[in-house]
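Per Swiss-Prot, these features apply:
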- Arg171, Tyr173, Lys209: 1-acyl-sn-glycero-3-phospho-(1D-myo-inositol) binding site (BINDING)
- Arg171, Lys209: 1-acyl-sn-glycero-3-phospho-L-serine binding site (BINDING)
- Lys209 to Leu: Near loss of the ability to trigger histamine release from mast cells. No effect on interaction with NTRK1 (MUTAGEN)
Amino acid sequence: MSMLFYTLITAFLIGVQAEPYTDSNVPEGDSVPEAHWTKLQHSLDTALRRARSAPTAPIAARVTGQTRNITVDPRLFKKRRLHSPRVLFSTQPPPTSSDTLDLDFQAHGTIPFNRTHRSKRSSTHPVFHMGEFSVCDSVSVWVGDKTTATDIKGKEVTVLAEVNINNSVFRQYFFETKCRASNPVESGCRGIDSKHWNSYCTTTHTFVKALTTDEKQAAWRFIRIDTACVCVLSRKATRRG
């Protein structure tokens with residue numbers, strides 16, 4: 001604040017020295033009229049009041065290992081390039097039914113941040129017909145307590161668990177999918193010929209845009225989350241006799 005004050009004073013003094021005064025306006029040798037200084041003081045007071053009342057940039061502060069919720073402009077969520085079907089901001093937990101998780105969850109108190117053509121996502125691999133099974137078993141849940149994550153540069157960042165939007169606290173949820181077990185059956189992946197193949201199930205990742213903070217600067221960043229369970233195969237070495 002003091003820096004702004006000194007800057008305004010300096011700018012004015014430079015302007016006073018550079019202003020071409022006429023004889024009829026300010027006679028040579030006379031000081032600047034008191035009314036002029038009064039006008040200057042009024043201008044400075046107005047500038048300082050505006051500086052004090054101007055909203056500061058949102059900075060997240062860490063308290064006991066957690067991050068305080070920060071105020072976010074709701075217009076920020078209208079940028080389509082930031083949309084992800086796996087990220088949700090809500091004042092209440094998303095539905096967690098055993099059959100499906102509705103990604104178009106639009107109950108009161110939810111930011112329509114994740115609109116997508118995929119209206120529903122299964123929380124577990126479904127069995128469509130009798131006798132059909134998944135090679136790997138997975139489970140999908142909304143994660144609302146994520147505090148840290150790895151960004152696309154491989155750097156660990158702090159995830160903003162909560163943000164303040166229009167004086168309401170919204171929690172940031174991530175829809176994550178991971179493997180139930182690395183070996184659904186004793187030999188590895190289900191349905192794989194273990195005589196010729198080694199196999200195991202593993203969780204894969206993708207990057208989504210999320211609100212994070214790093215070195216007290218809040219910003220959108222790509223972070224890595226679990227998104228699928230796949231089977232990894234490797235051919236067994238054959239002995240040549």
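Backbone N, Cα and C define each Cβ position, glycine as well.
Original residues only: the substitutions mentioned are not part of this model.
The 1-acyl-sn-glycero-3-phospho-(1D-myo-inositol) site in the record is lined by Arg171, Tyr173, Lys209, and its two most distant CA atoms lie 15 Å apart.
Counted over every protein chain shown, other Cβ atoms within 10 Å are most numerous around Tyr173 among the recorded positions Arg171, Tyr173, Lys209.
Lys209 (mutagenesis position) is 12 Å away from Tyr173 (1-acyl-sn-glycero-3-phospho-(1D-myo-inositol) binding site) when you measure Cα to Cα.
Rounded to a whole number, the C-alpha distance linking Arg171 (1-acyl-sn-glycero-3-phospho-(1D-myo-inositol) binding site) with Lys209 (mutagenesis position) is 15 angstrom.
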